[in-house]
Amino acid sequence: MSSITSETGKRRVKRTYEVTRQNDNAVRIEPSSLGEEEDKEAKDKNSALQLKRSRYDPNKVFSNTNQGPEKNNLKGEQLGSQKKSSKYDEKITSNNELTTKKGLLGDSENETKYASSNSKFNVEVTHKIKNAKEIDKINRQRMWEEQQLRNAMAGQSDHPDDITLEGSDKYDYVFDTDAMIDYTNEEDDLLPEEKLQYEARLAQALETEEKRILTIQEARKLLPVHQYKDELLQEIKKNQVLIIMGETGSGKTTQLPQYLVEDGFTDQGKLQIAITQPRRVAATSVAARVADEMNVVLGKEVGYQIRFEDKTTPNKTVLKYMTDGMLLREFLTDSKLSKYSCIMIDEAHERTLATDILIGLLKDILPQRPTLKLLISSATMNAKKFSEFFDNCPIFNVPGRRYPVDIHYTLQPEANYIHAAITTIFQIHTTQSLPGDILVFLTGQEEIERTKTKLEEIMSKLGSRTKQMIITPIYANLPQEQQLKIFQPTPENCRKVVLATNIAETSLTIDGIRYVIDPGFVKENSYVPSTGMTQLLTVPCSRASVDQRAGRAGRVGPGKCFRIFTKWSYLHELELMPKPEITRTNLSNTVLLLLSLGVTDLIKFPLMDKPSIPTLRKSLENLYILGALNSKGTITRLGKMMCEFPCEPEFAKVLYTAATHEQCQGVLEECLTIVSMLHETPSLFIGQKRDAAASVLSEVESDHILYLEIFNQWRNSKFSRSWCQDHKIQFKTMLRVRNIRNQLFRCSEKVGLVEKNDQARMKIGNIAGYINARITRCFISGFPMNIVQLGPTGYQTMGRSSGGLNVSVHPTSILFVNHKEKAQRPSKYVLYQQLMLTSKEFIRDCLVIPKEEWLIDMVPQIFKDLIDDKTNRGRR
């Protein structure tokens, strides 16, 4: 059945037709009786229909009407089911009967019979009619679609493009309007009230978005840097290097790059502007904010690039936020950074290793690129040192928007600053009025998660006796969607507590903070050249850092800072400025990069602070052991290959050995997986590592083999989210692992390792024990300095200069579980990935070395003499 509805004035007239298929070439429309009034209308309509001969087929007849408006009404609805008469739109009277006619395509009949219209049945009748309308609507849509499909199939032929007509010369060829395809808008199926609701929701969404954009633009104008826009641009044009000093929240990071784009520094998209950040979280979050302000898609005009992740578009991105290490690596492919018109080194006061090396390299290329602009952004008072390094270049000061902050010290030192911080949180929460959020500085992910758990336990016990509290963590390995929660507005009658690392000192601006709790500690890497080991230490902050932390409380109004240390400690125990990373870290990766760029005299390379001679000497020694340098200190072919990988030289050596060494060939795929997993282990597990390990493998002897098995099982599940949930693994972390692995695989393919590995793999098969032995040998070749030996009192480090340091296996390691809880015999030799000092020296991510001769086979220049000497001493 098909119904056609037209309007005459305000009265709706329903016309219904029954379509009967006579043959493949003709369609006849006959009126269907729907009562006297409808039958009369249908007959009138049918009498107006005429048969029209098709120009394409003289035997084919189409139904047509000469009534203009009604012709269009007839098109798409002739094959539908019966529509309801307009009388059903009015109040239902007694003895009405609703019948759904059987359609052309043989669908089952949908009949609804109604009882007499006594007043007590009016509600029931109304409900049934409503259901019948819905059923009829579905039937009409289904019948129409099936009929269109049959029509299309009926017109098919073996050669649909070959049209042969008898007597074709007798016809004029024009586009026949009867052959047009009828379409319906998806909104046509909406009831009037539904359409009104849809349009209202759409209008509201558009209005909300317009208000949001206007709010963003208004907020931009309120930032302190906005009033200095013209003056700042003039100074940039006048000077090749400019130091910009401004407090966190002044807008220099987000607004200045936009000013440069608006002023034409990108030459209509031909050039880019690079803004470096010391941390991944800052690069990604700031890029997202700027893209939002510019009303563009993140990854197009505005993008970011961090290690193992590139969210930019070639020939499209003009603003690129990136970690300083990523810009440093671009020197390998473009030593003059020719695609950039301006480079902004943001948060330069943090003095990361990559930032210091970048500044030295940029100082060298500035004379070669006179049009390149260099902006050094700093939030502290050490801007003068940067100015002196660049021949006393000018300093532009952007005043911050800062309210007074009251500083509170403890009367005596606190033995447990975590416990003291939790106590202070509830002290503020229960005594201070709303609004006013709390920012707590902690040293790392473990402290943050432990504090978060404790706060949630206490809040659950307090229940409704205190105001609601929202706890939001922020640290580097937190998934990005969870990181963004710290920027969400705090609901009314609620307080937000942000648990953060030192990333919140300057890199991020969090609105709504009125209270800061500062234990005064930070976690730093400390490299000891004499032992050749890097330790992760928790150390006191500098005075500059704690002052920056206090300033976070004065962004939206007068605030308070609670320091969990005494004023005497602040004045006498804290260093004035933090130590530059270049003076306290392993420089092997940096030295290799500089040598690959052609820097031969490391002593004379321009640096703001010089590393110690022992540190440089130890780095050169490590590179020589890895085979990256020859005996003359010149970079080797292997060393140049290592530079192609976005990871430490030690990991690059592992991958190289896995594909080329005759005793290890064929395990590149496994080593790629393990290396990728080791980059993300801090955020890999939900809860305890041992629980996840037990669900993956019943028995495993090493952390490295556990990581390999986790990835393999996840891959076998087709990278399933549910598999991760079942095995207590972070799904987002595994996605990052997969991205890292893909990038490392592409690098391996580029330097020819994949082809060599495939050839060797065919010879060794897939025996697990054989594969694991080769994996262990590969890691020995890459980390010969990270091997400990079991002694009378436990494990001790090896090496002539670094031997004898007592270390313990960290409780999170599988080795600890095997030795302490399963009483398995400890292995004589163990390789570790990280040495950290907390209550004592711990080693993490451990790999068992079952055979002593593997050490001699893989690194004879170190272990042959060491093992022989110990053997001889034992015999004496």
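From the backbone N, Cα and C atoms, a Cβ is placed for every residue, glycine too.
Here Swiss-Prot flags 233-399 as domain 'Helicase ATP-binding', drawing on sequence analysis. Averaged over the domain 'Helicase ATP-binding' (233-399), the predicted model has a pLDDT of 92.
Per Swiss-Prot, the feature ATP binding site maps to GLY246, GLU247, THR248, GLY249, SER250, GLY251, LYS252, THR253; the stated evidence is sequence analysis.
In Swiss-Prot, the entry for mutagenesis HIS349 to Asp states: Fails to release from the spliceosome; when associated with H-548. The structure shown retains the original residue. Cβ neighbours within 10 Å of HIS349 (mutagenesis position), excluding its own Cβ and spanning all shown chains: 25.
DSSP gives SER378 (mutagenesis position) a strand state. Taking all protein chains in view, 25 other C-beta atoms sit within 10 angstroms of the C-beta of SER378 (mutagenesis position). Looking at Swiss-Prot, the entry for mutagenesis of SER378 to Leu says: In PRP2-dn1; 40% of wild-type RNA-stimulated ATPase activity; splicing activity abolished; accumulates stalled splicing complexes.
Sequence annotations record features per position, and here Swiss-Prot assigns domain 'Helicase C-terminal' to 424-598 based on sequence analysis.
Summarising the environment of GLN548 (mutagenesis position), the number of other Cβ atoms within 10 Å of its Cβ, over all protein chains shown, is 21. Listed in Swiss-Prot as a mutagenesis experiment, GLN548 to His is described as follows: Fails to release from the spliceosome; when associated with D-349.
Annotation of the mutagenesis experiment GLY551 to Asn in Swiss-Prot: Fails to release from the spliceosome. In the three-state DSSP scheme, GLY551 (mutagenesis position) is classed as helix. Cβ neighbour count for GLY551 (mutagenesis position): 22 (other Cβ atoms within 10 Å of its Cβ, all protein chains included).
In three-state terms derived from DSSP, ASP845 (mutagenesis position) belongs to an extended strand segment. Among the mutagenesis entries in Swiss-Prot is ASP845 to Leu, noted as: Temperature-sensitive; decreased interaction with SPP2, decreased cell growth on benomyl and decreased splicing at elevated temperatures; when associated with D-349 and H-548.
The Cβ of GLY251 (ATP binding site) lies under 8 Å from the Cβ of ARG220, LEU223, PRO224, VAL225, HIS226, VAL398, each on the same chain and at least six residues away in sequence. All chains included, 22 other C-beta atoms sit within 10 angstroms of the C-beta of THR248 (ATP binding site). Those residues of the chain, other than GLY246, GLU247, THR248, GLY249, SER250, GLY251, LYS252, THR253, with a C-beta within 8 angstroms of the mean position of the ATP site C-beta atoms are LEU223, PRO224, VAL225, ALA379, VAL398, GLY400, THR509. Its Cβ placed at the centre, THR253 (ATP binding site) has 27 other Cβ atoms within 10 Å.
The 10 Å shell around the Cβ of SER250 (ATP binding site) contains 26 further Cβ atoms across the protein chains shown.
Here the Cα atom of THR253 (ATP binding site) is found 16 Å from that of GLN548 (mutagenesis position). Cβ neighbours within 10 Å of GLY246 (ATP binding site), excluding its own Cβ and spanning all shown chains: 22.
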